[in-house]
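Here's what Swiss-Prot has on this protein:
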ACT_SITE  Tyr156  active site, proton acceptor
BINDING   11-35  NADP(+) binding site
BINDING   Ser143  substrate binding site
MUTAGEN   Ala14 to Gly  4.2-fold increase in activity on acetoacetyl-CoA
MUTAGEN   Pro151 to Phe  2.7-fold increase in activity on acetoacetyl-CoA
MUTAGEN   Pro151 to Val  5.7-fold increase in activity on acetoacetyl-CoA
MUTAGEN   Lys160 to Ala  Almost no activity on acetoacetyl-CoA
MUTAGEN   Phe188 to Tyr  3.3-fold increase in activity on acetoacetyl-CoA
MUTAGEN   Asn198 to Arg  3.5-fold increase in activity on acetoacetyl-CoA
Amino acid sequence: MTALTAQVALVTGASRGIGKATALALAATGMKVVVNYAQSSTAADAVVAEIIANGGEAIAVQANVANADEVDQLIKTTLDKFSRIDVLVNNAGITRDTLLLRMKLEDWQAVIDLNLTGVFLCTKAVSKLMLKQKSGRIINITSVAGMMGNPGQANYSAAKAGVIGFTKTVAKELASRGVTVNAVAPGFIATDMTENLNAEPILQFIPLARYGQPEEVAGTIRFLATDPAAAYITGQTFNVDGGMVMF
């Protein structure tokens, strides 16, 4: 048994898009994977079935990560099945796009609750386990919108900027116990979140002149989650954006 085949990854929002690609990528390394989903059990079960068909081990667990009680149950179910959590990928997220002056409070709050508070709840719960294990890797999915802003996404941009600050702070708090915390910031990725956008004006701001693929984001996550070379990386944000944001 290799080290990875004994490890367990929890991926939130893993029934589609980047989350699905990440669950499949981590399972391909031999890790056991918990496929979290909020609504579509059919899609989540399909991800689990694909992992099992490829020789891996996975379960699907429903939970709204913005709800503290449901997060607690998600962690309990994971531990009942696999006894440990070595990797947490905080991927679950939503958009409620509209200009600031048209944005309703519920549109603001729904995005903040899931995209930021959900990261807090899952990270806090899993950190307790990782501190006892004296090891663990947490990867938070943020966005280039959290760095550069995006009209019509004040709620989303604020939440994703918050994730970056949260990542840096928690990385400092957990580092002494061997737990790394990093963020991955996708740009425009070919998922259902972008399929209805007019690509032409967007591509003008992407030096590589194309949308990214979920698997390209998942590759960066897989590196941070599993590669020994990532053990000395913490508190960083990795852009996977075709060159949109350069510092």
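Just so it is clear, glycine is given a Cβ too, placed from its N, Cα and C backbone atoms.
Between the CA atoms of Lys160 (mutagenesis position) and Ser15 (NADP(+) binding site) there is a gap of 21 Å, rounded to the nearest whole number. For Pro151 (mutagenesis position), other Cβ atoms within 10 Å of its Cβ number 9. Cβ contacts within 10 Å of Val35 (NADP(+) binding site), excluding its own Cβ and spanning all protein chains shown: 30.
Cβ packing within 10 Å was compared across the binding-site residues Ala23, Ala27, and the lowest neighbour count falls to Ala27.
When the binding-site residues Val11, Ala23, Ala27, Met31 are ranked by how far their Cα is from the Cα of Pro151 (mutagenesis position), Val11 comes first. In the structure shown, across all protein chains, Ser143 is the one of the recorded positions Ser15, Ser143, Asn198 with the greatest number of other Cβ atoms within 10 Å. Listed in sequence order, the recorded positions from Ala23, Ala27, Met31, Val35, Ser143, Tyr156 having a Cα within 10 Å of the Cα of Ala14 (mutagenesis position) are Ala23, Val35. Its own atom aside, the Cβ of Val11 (NADP(+) binding site) has 34 Cβ atoms within 10 angstroms in the protein chains shown. For Phe188 (mutagenesis position), the same-chain residues that are 6 or more apart in sequence and have a Cβ closer than 8 Å to its Cβ are Thr194, Leu197, Ile202, Ile206, Tyr211, Gly212, Asp241, Gly242, Met244.
Cα of Ser15 (NADP(+) binding site) to Cα of the residue listed as 'active site, proton acceptor': a span of 20 Å. The CA atom of Met31 (NADP(+) binding site) is located 31 Å away from the CA atom of Tyr156 (active site, proton acceptor). Cβ-based neighbour count (10 Å, all protein chains) for Lys160 (mutagenesis position) stands at 28. Sequence-distant contacts of Gly19 (NADP(+) binding site), defined as residues of its own chain at least six apart whose C-beta falls under 8 angstroms from its C-beta, comprise Val11, Thr12, Gly13, Val89, Asn91, Ala92.
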